[in-house]
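Copied over from Swiss-Prot, here are the features:
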type    : residues                                               : note
DOMAIN  : 357-603                                                : domain 'ABC transporter 1'
MUTAGEN : G392 to V                                              : 0.8% mating activity
MUTAGEN : K398 to A                                              : 25% mating activity
MUTAGEN : K398 to R                                              : 1% mating activity
MUTAGEN : G509 to D                                              : 0.5% mating activity
DOMAIN  : 717-1007                                               : domain 'ABC transmembrane type-1 2'
DOMAIN  : 1052-1287                                              : domain 'ABC transporter 2'
MUTAGEN : G1087 to V                                             : 0.3% mating activity
BINDING : G1087, E1088, S1089, G1090, T1091, G1092, K1093, S1094 : ATP 2 binding site
MUTAGEN : K1093 to A                                             : 26% mating activity
MUTAGEN : K1093 to R                                             : 15% mating activity
MUTAGEN : G1193 to D                                             : 6% mating activity
Amino acid sequence: MNFLSFKTTKHYHIFRYVNIRNDYRLLMIMIIGTVATGLVPAITSILTGRVFDLLSVFVANGSHQGLYSQLVQRSMAVMALGAASVPVMWLSLTSWMHIGERQGFRIRSQILEAYLEEKPMEWYDNNEKLLGDFTQINRCVEELRSSSAEASAITFQNLVAICALLGTSFYYSWSLTLIILCSSPIITFFAVVFSRMIHVYSEKENSETSKAAQLLTWSMNAAQLVRLYCTQRLERKKFKEIILNCNTFFIKSCFFVAANAGILRFLTLTMFVQGFWFGSAMIKKGKLNINDVITCFHSCIMLGSTLNNTLHQIVVLQKGGVAMEKIMTLLKDGSKRNPLNKTVAHQFPLDYATSDLTFANVSFSYPSRPSEAVLKNVSLNFSAGQFTFIVGKSGSGKSTLSNLLLRFYDGYNGSISINGHNIQTIDQKLLIENITVVEQRCTLFNDTLRKNILLGSTDSVRNADCSTNENRHLIKDACQMALLDRFILDLPDGLETLIGTGGVTLSGGQQQRVAIARAFIRDTPILFLDEAVSALDIVHRNLLMKAIRHWRKGKTTIILTHELSQIESDDYLYLMKEGEVVESGTQSELLADPTTTFSTWYHLQNDYSDAKTIVDTETEEKSIHTVESFNSQLETPKLGSCLSNLGYDETDQLSFYEAIYQKRSNVRTRRVKVEEENIGYALKQQKNTESSTGPQLLSIIQIIKRMIKSIRYKKILILGLLCSLIAGATNPVFSYTFSFLLEGIVPSTDGKTGSSHYLAKWSLLVLGVAAADGIFNFAKGFLLDCCSEYWVMDLRNEVMEKLTRKNMDWFSGENNKASEISALVLNDLRDLRSLVSEFLSAMTSFVTVSTIGLIWALVSGWKLSLVCISMFPLIIIFSAIYGGILQKCETDYKTSVAQLENCLYQIVTNIKTIKCLQAEFHFQLTYHDLKIKMQQIASKRAIATGFGISMTNMIVMCIQAIIYYYGLKLVMIHEYTSKEMFTTFTLLLFTIMSCTSLVSQIPDISRGQRAASWIYRILDEKHNTLEVENNNARTVGIAGHTYHGKEKKPIVSIQNLTFAYPSAPTAFVYKNMNFDMFCGQTLGIIGESGTGKSTLVLLLTKLYNCEVGKIKIDGTDVNDWNLTSLRKEISVVEQKPLLFNGTIRDNLTYGLQDEILEIEMYDALKYVGIHDFVISSPQGLDTRIDTTLLSGGQAQRLCIARALLRKSKILILDECTSALDSVSSSIINEIVKKGPPALLTMVITHSEQMMRSCNSIAVLKDGKVVERGNFDTLYNNRGELFQIVSNQSS
């Protein structure tokens, strides 16, 4: 057979990443060990022939005199060979696995480098299946590793063995060997044809799996949106359709795999028939003796067995080839090594601090949208050491400026220069070292808060000992400047608190403050702030802007903003519109001309009532004093007393840094105030009930029981197992008929061999048994593969169904990362297929063969059988020890793989932030540390696997040697005839082979065992992790006409509400809160950070349960509402807009149950002021959205339009204007002012303009409503609302 054809695909072979220079020692050991191991079967054949040659001597002499000693020596030679093969085979397999691991790590490093260094930003923009391909590529790495390790080891050992066996067979009789192997061309033909079909369908299955991974990852990342829009069924339906395609392609692949196996078994078993005829004739003619014939037959039998064993490995090699093709496509697709340094002329540092920054006639279109000009002949000049503002509508091209400045995109017209030097001639690393960009959509990583803050620093600071005074002061200054100090003091572990999954989830405002702290530590000459404080409340926003002005005095600072009040009179600004600069000048100059667009926008945003002119002088003075005393100690009532109130000042023995760095176990638990600008973002300290290593592994018996209980086609499973039983039974039957053929060529005492009639009869029987064997092996392989695939498909769908029913708190669990669950469901579950298709089959065959074979052997020759049976406890004990060791190794290995892939997932999903912060080295270091840990575990696994396989082989050869010795001895003492000996011997040999094939399944079983345990962990988790549905719940919607009468009744009523998050049960968000909301209200929910504004949305939509007190909607307790019916009545627009990579139409109609007219979509788009953007897009509503390139304002307005199209009775806007420009904000403000098409509109906001648009205000503080009324009244009362709006702190 052409083995190499199975290890190549196109130009990429699976050993592409073997480095001969570095691996030559390992390769030498591997080659020597492989050759030596491959020679073992041939040597065994020779030794076996020598053993049975004593039989012909005994028959010829009629006496056993002098034969015992030779029998002992020749039998023990087989045993000695088995013992000698242990270290050789162990070294060989271990070295092969090490080669595979080295290849795997090199490929992972190449993938890391490709993601971090080589892929341009346009590649990320164009890749719609980024996360799906990410999941798939991780599986490909593992398949390639497996194919170049265990599979290649076995294949090449078998290849050596085949060559050696052929050589041995040819040596003893070339003519007999050629006769036996005359059917090999047919075998090769079928193998090649079927392998090509397997390759085709494997590729198709991988492609569909990638789509499924993309969908699953998105649905987990957008879990809140999926629940609010009641699209769980839609997501499950889409997932089910993709998984069904995976199922179809895999089953077609299985058909060809099973057909190949069945035909190969039939042909290899039947190729001996012609050999027996020829061998018998040669013996009769005296041209061959029995030793020659037995040696040839044994060699060819082992050759056929070797080919059968290689078949499964060839399939693995094919998958490895497909995997390599996929990996190389990823590495080569769009990759440009150092793409932005092609014309580097100046790699010396410029004096950025005194350099002007200039955009000259710059025009640009994103590569993914070449027909849409984002910038049109833009010319800008940013003076060194000055503050410059850029304002403009959402989508006007403001954010694109920073992308071009940092050279994330190339191919623009015009020039960008620093101090006259074109940035194309400046090393990109130098640019990023001297320019910091803080994005509106800032990113935090799943790490400690300290590491997140230091991520913006130089490598020396980031990795330095944080106990040094210099770094302590650096952290302290950054936290104080970014207004983080009080928040950090309230965290459970201070700066060492884990952020993200498994730890604390920060709100949008807190994330932005961490991003500002990063920028402070970097302190680069040029700072680019892109809506960097938009998510903050008024108090923190204004304080932070003043702090930024103090910090950046004399440094080049460019601020992109929609908040025009941040611009001072002498600040220079540019106003952009539709990619062009339409106005420029200082604020005072532009305001002096009432015809300017800026003047119109400014007055539009600042068109307040006379109450706004009421300014508390004392408040202003405090604000000024705050900035002036920034470097010493913050003195505002909000922050200045933070340290002193807690007993920390400069004279304390416990410094501020120590207070926030260490967990304050001596401080009594108190309420943690958390900003809640985003729905569902609250402080949630995860309390894991499981260790980080995951759930306890289920036993094989438990998994099989659950499989049998849940498998879809039980009849097919039974039929498959029945075919497996019959296929298993054909082995001893074949052995039995085969023994008669052997008997036919052994000369009797009169020197005669079997007659032609005798050989013809048993030859036909052998052919019949071989045909039955091939048919039933095909049937059991195909049927069980189908059953296993349907089981896996059903498990995937069950998991998806469970994921869409999980409550929101579940997604913050440490073991519930989207990337990890996606890999588990789409990748690791493949390993579970082998439990049905291979383990159950092997177990059934083993039980059948053992039962039938051993009973038959006992009947045929009980003495020899009992000797063999006495060896079985050795196999059982060893299998148990080997299985236990390998199970731990496999579990640890998979866990380490998951950790490595989670690190890579963070890189892929946050690549722009990493590049902006020059954090590549940090992530490379983190990745390297995880890789070292994984290498250590992989090494242990390689040693354990090599040990297990080599010891199994030794045990088999030892048992074989004992059977040889005792069987021939029984013949020599006339207790057995040669026929009885051959019959018993072949039956026992096939039984042992079946047993060892079961042991060889242990690595696959261990992998499948882990996958099943983790999957059933998700399926079996406690009921409190699911959203609970009340069977008798209300399904009737809110009837609007019932609120038009004279009697005024609340549409929402909150009564004695007390609530704390399950993860922080002692930190009460609400304490006995009461208030009502009425039809026709546009109710503004106002409060400082941490007062529970967004938590109210979570309770109204029942994303969290209300257990103390009541929330009634339309007179019905939310706990008595049907979840879907309730959420259909409420539309929520989140602060962070969430869209998916699809058309504008698909995003607008997401979650809608009824058909909607196109004109209604356009009306909604006009309503929110984004109609022009949509109609100017290439395909209008059918234009595909690139979520990474839409501006925050554009995405937010699409989300508002989507919410309006739902026509819900209650509309909730959660900081929905934070990303909008003044014109767009005014449009939304006007909508709110006039009253959106809803019975009740709730507006959570920090914007004064939005507050004034509401006809009613509710102010929250300390878990209660402290003020109710309209804005003007509450403002003039100088109460809590006045303090929030005017920056006065209580």
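Including glycine, each Cβ sits where the backbone N, Cα and C put it.
Sequence unchanged from the original; the noted substitutions are absent.
G392 (mutagenesis position) counts 29 other C-beta atoms within 10 Å of its own C-beta, drawing on all protein chains shown.
Spatially, by CA atoms, the mutagenesis positions G392, K398, G509, G1193 include one closest to T1091 (ATP 2 binding site), and that is G509. Around G509 (mutagenesis position), taking its Cβ as the centre, 29 other Cβ atoms fall within 10 Å, counting all chains. Spatial neighbours are here defined as Cα atoms within 10 angstroms of one another, and by that definition K398 (mutagenesis position) has no neighbours among the recorded positions G1087, E1088, S1089, G1092, S1094, G1193. Cβ neighbours within 10 Å of S1089 (ATP 2 binding site), excluding its own Cβ and spanning all shown chains: 19.
Annotation note: G1092 (ATP 2 binding site) sits in a coil segment as assigned by DSSP.
Of all the mutagenesis positions given, namely G392, G509, G1087, those whose Cα is no farther than the 10 Å limit from the Cα of K1093 (mutagenesis position) are G1087.
Mean model confidence of the domain 'ABC transporter 2' (1052-1287) amounts to 86 (pLDDT, 0 to 100 scale).
In terms of C-alpha distance, the listed mutagenesis positions G392, G509, G1193 place G509 closest to S1094 (ATP 2 binding site). With respect to G1092 (ATP 2 binding site), the closest of these mutagenesis positions in Cα terms is G509, chosen from G392, G509, G1193.
In terms of C-alpha distance, the listed recorded positions G1087, E1088, G1193 place E1088 closest to G509 (mutagenesis position). Across the fold, the C-alpha of G1193 (mutagenesis position) and the C-alpha of E1088 (ATP 2 binding site) stand 24 Å from each other.
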